[in-house]
Every structure is written in structure tokens, then in C-alpha cells.
Amino acid sequence: MGDRGSSRRRRTGSRPSSHGGGGPAAAEEEVRDAAAGPDVGAAGDAPAPAPNKDGDAGVGSGHWELRCHRLQDSLFSSDSGFSNYRGILNWCVVMLILSNARLFLENLIKYGILVDPIQVVSLFLKDPYSWPAPCLVIAANVFAVAAFQVEKRLAVGALTEQAGLLLHVANLATILCFPAAVVLLVESITPVGSLLALMAHTILFLKLFSYRDVNSWCRRARAKAASAGKKASSAAAPHTVSYPDNLTYRDLYYFLFAPTLCYELNFPRSPRIRKRFLLRRILEMLFFTQLQVGLIQQWMVPTIQNSMKPFKDMDYSRIIERLLKLAVPNHLIWLIFFYWLFHSCLNAVAELMQFGDREFYRDWWNSESVTYFWQNWNIPVHKWCIRHFYKPMLRRGSSKWMARTGVFLASAFFHEYLVSVPLRMFRLWAFTGMMAQIPLAWFVGRFFQGNYGNAAVWLSLIIGQPIAVLMYVHDYYVLNYEAPAAEA
């Protein structure tokens, strides 16, 4: 606050009358004085005493505080310009911790300790002498070698572009069909093991698709340069690789293990491996893996089991209650999974391989539209879709709406592929959920903006996923437990 008497030039004598020659300047001076605080006396009295170190004027020091009000808005009013709500945010965090602590204690009292790390092994192996899922992952190398051999022959002209395209299409189709057939036919493979094997083959499919596209672009550029009578610049930069020198097993397998789906001849590389950074990421991976397993066994499984009877009885009020009860642990586990995969795991792999591009996610939590969320929460997949699906469709004359719909259609197919095949049942809930993102994106973009749009995105994430989980669990329970019991 300070001493107002020393900060303003002291006025002596009386003020000019409003009927005198003061005019607008005098009026402006009165407004400034009123906003500044207490006024001096009409006859040039001394200003009010300076406040003490606590910001209050001395008690009993006089009666100079003739005015204590000024024109101002309440802090919660939008016109106040106040934006520091850190204390309220801390209060929300405290309330969230307390409410979830109560739920955790209630769960322990009701069910006891259900966490069993040994039980997790049975999710991956049904028969200790039969390991079909790891064998499927190892067999994926055959498809990688096949794609490499096709590219080697295309580079030297031993195959025509049409023959190479046909071989690549057959190889890519087999990558998706072969593991699905094994999962559906081999009884000893578990749903979790099937999911991991199919995810490995799906990632390989996307990587080899990109590998084929980029090498094809390089051949076109080389042919175009040759037809124009130009020589390819091989000395553009030191330590860079040009086509076809990139066609080596070392280059291929670096790409297959790198945390990206888009192939390049020269990836950005970090100068060294940071051991402390790598150790932190590995510890995070171990900790969050155990945390996710514990939350699923202790919190989600009992909730899902208790949701079967309301579904069977079609008790809609109880179904909604179970859905909301499942939404909290499901969303918490999904957030932990996001951090575990996109920050801990991918950064650990990138650090080991000195892979320089670490943009695996953007600020999707600030999404004010559904479209922004899908563009920023999974950057490796988003880059692949834009580079190898969206832009090629635009170049072939498709509209932006058609290209965007095509991207969601492909995403819906892979979501259904990764859920229905391991569960050995086809209900299209995942496919429908992904395709529903198109009208949802339009609805949120049309009727919600700013914070309301962000709240709508969060609501769709919190409620949408548990609906799909309950649908699949209910159908799986009916198919594998109720139907055999009824037949018996």
C-alpha cells in the first residue's frame, strides 16, 4: 500500500468548485482520488496515516478514513478479472482423495484383499506346456523378412511394381488373418495372450504398410530424377542414408522395434542414453503395472461380477448404478494405462534405441472437441493415419469428410479385431463405439465450446468406455458360463 501522502503531491488550499473553472480536469481528478482511497480534508488537512506492516491503519490514530468503499466486482463475477482459483483446485483434489479413500476402505471391508499376482500368470498361459501366444509373436518375423525380400527385389528391378504390390497385399493380409485363425482354432490360447499376439501383428501390419509406402515413394523419386537426367544427391548431409542403401536387416529391425509406426530412411537420434532417465521410466513401468493389476483385481472385477444380475433381470436403474460405479475405476485405470504406455514404456524404448522424436502424445486433456482428442492422445497412430491413409485419400480426390470417415472406419475395424477375436465372439460393440465418434464429434463441435466442450469430451471418455466393457463382459459371461450350464 505504502504512504499515500509521499506518493502524491500534497494539495494545499481548497478544491476548485464544480461551478468554477475546474472543468473536466477537476472531475477526472476527483475520480482518481476516489479510486485511490481516502481523501484529504477540504482545507488541506494531512492525509490519513500510513498502514502498518499488516496493512491496517493504526488504531486510534485519528478519523481520517472517511471513505472505505470503491467501485469493484465480486471475485466470482466474470468482470472482476480474477483467475487464481488454486485453493479451490486443491480442495477438489482433497475431496477426490477422501471420497476414493472411502470407496477403497468400503471395498476392502466388503471383499477383503483380492490382489493375487500369481493369478495373473493364468491369464497368459492356460497350459504351461503350450505357449501359442509367444509362438505367434516369434512367427511374425516371417512376414517382416518377406516384406524385406520383396523390397530388395523391387529396388534392383527384379520385380515389377504391380507384382510387388500384389505380394505386399498378400503379405499384409496374411499378417492379420493368420493369427486370427490360430486364436479361433487353438483352444489352449487365452484371451489375454490372444490380445497381446494380435496387437503385435497389428503393429507389424501398420509398420510394414509404412515401410512399403516410403520405399515406393523413394523409387518414384529416383525414377523421376533419372528421367530428368539428374543425379541423386548422396552427399546431402553426413551420416545419412539414401535409397536403396536403407534396405538392410539392421535398418528394418531398428524400425520394427522403434516407438513409431511411420518409416523414415533417417530417424532423428539422441546423442546418448541417459541412464537416470531410463531407470526412472523402468521403475515407473514396474510400479504402474502392479498398480493396474491390483486395481483391476480389487476394484473392477467385483464390480463387473455384481453387474451381471441387473443385466440378466434388465433392471435399468441398477444397470445405470453399476455403470456409474464401474466408471470411476475404469477411468482411473485407463489414465494410469495412458501414462504407463505413452510416457513410461515408449520413452524407455526410445531411450534405449536413442530414438529422438519423443512426441508420443499432446495435451489431449485440454480437448474442447472430440476431433482434437483423437488427433492428440495417440500421436504414433495419428501420424500413421494422416501420412498413409488421410492424405492419400485426399490426393485421390476424396473429400475431407470422406477421408475422415475412412480413418474412423479403419480404426473401428482394428478396435473390433482386437476385442472380438480374442474373446471369440463378434458383437460389434467396439466397432459401433468408434463409428459413433463421428456424430458425437459433430454434436460436441456444434453445441459445445470452450470449457463445456472439454467437459463433454471428458464425459464421453468416463461413461463411454464402461458401457462397452459391460456389454462385452455380459455377452462373454452368457456365452461361456450360462449357455454351457443350460446345456448341461
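One-based numbering along the chain as shown.
Note: Cβ is positioned from N, Cα and C throughout, glycine not excepted.
The structure displayed is predicted, hence computed values, not measured ones.
Annotated in Swiss-Prot:
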| type | residues | note |
| --- | --- | --- |
| MUTAGEN | THR371 to Ala | Decreased diacylglycerol O-acyltransferase activity |
| BINDING | TRP374, GLN375, ASN376, TRP377, ASN378, ILE379, PRO380, VAL381, HIS382, TYR390, ARG404, TYR477 | acyl-CoA binding site |
| MUTAGEN | GLN375 to Ala | Slightly decreased diacylglycerol O-acyltransferase activity |
| MUTAGEN | TRP377 to Phe | Abolished diacylglycerol O-acyltransferase activity |
| MUTAGEN | ASN378 to Ala or Leu | Abolished diacylglycerol O-acyltransferase activity |
| MUTAGEN | VAL381 to Ala | Does not affect diacylglycerol O-acyltransferase activity |
| MUTAGEN | HIS382 to Ala | Decreased diacylglycerol O-acyltransferase activity |
| MUTAGEN | LYS391 to Ala | Slightly decreased diacylglycerol O-acyltransferase activity |
| MUTAGEN | SER411 to Ala or Trp | Abolished diacylglycerol O-acyltransferase activity |
| ACT_SITE | HIS415 | active site |
| MUTAGEN | GLN437 to Ala | Reduced diacylglycerol O-acyltransferase activity |
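Swiss-Prot feature annotations superimposed on the structure.
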residue : record                : Cβ neighbours (10 Å)
THR371  : mutagenesis position  : 18
TRP374  : acyl-CoA binding site : 22
GLN375  : mutagenesis position  : 16
ASN378  : mutagenesis position  : 20
PRO380  : acyl-CoA binding site : 20
HIS382  : mutagenesis position  : 18
LYS391  : mutagenesis position  : 12
ARG404  : acyl-CoA binding site : 18
SER411  : mutagenesis position  : 20
GLN437  : mutagenesis position  : 19
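When the C-alpha distances from PRO380 (acyl-CoA binding site) to the recorded positions LYS391, SER411, HIS415, GLN437 are tabulated, the minimum falls on SER411. Here the binding residues for acyl-CoA are TRP374, GLN375, ASN376, TRP377, ASN378, ILE379, PRO380, VAL381, HIS382, TYR390, ARG404, TYR477. Their largest Cα to Cα distance works out to 38 Å. Under DSSP, ASN378 (mutagenesis position) is assigned to coil, being neither helix nor strand in the three-state scheme. The subset of recorded positions (HIS382, LYS391, SER411, HIS415, GLN437) lying with their Cα within 10 Å of the Cα of ASN376 (acyl-CoA binding site) consists of HIS382, given in sequence order. Neighbour density for HIS415 (active site): within 10 A of its CB lie 18 other CB atoms from the protein chains shown. Long-range Cβ contacts of TRP377 (mutagenesis position) within its own chain (separation 6+, distance under 8 Å): PHE338, TYR361, ARG362, TRP364.
Here the Cα atom of THR371 (mutagenesis position) is found 18 Å from that of HIS415 (active site). Among the recorded positions LYS391, ARG404, SER411, GLN437, not one has its Cα within 10 Å of the Cα of GLN375 (mutagenesis position). Ranked by CA distance from ARG404 (acyl-CoA binding site), the mutagenesis positions ASN378, VAL381, GLN437 have GLN437 at the top as the closest.
A sphere of 10 angstroms centred on the C-beta of ASN376 (acyl-CoA binding site) encloses 16 other C-beta atoms.
Note: the CA-CA distance between the residue listed as 'active site' and VAL381 (mutagenesis position) rounds to 13 Å. Cα separation, GLN437 (mutagenesis position) to VAL381 (mutagenesis position), rounded: 17 Å.
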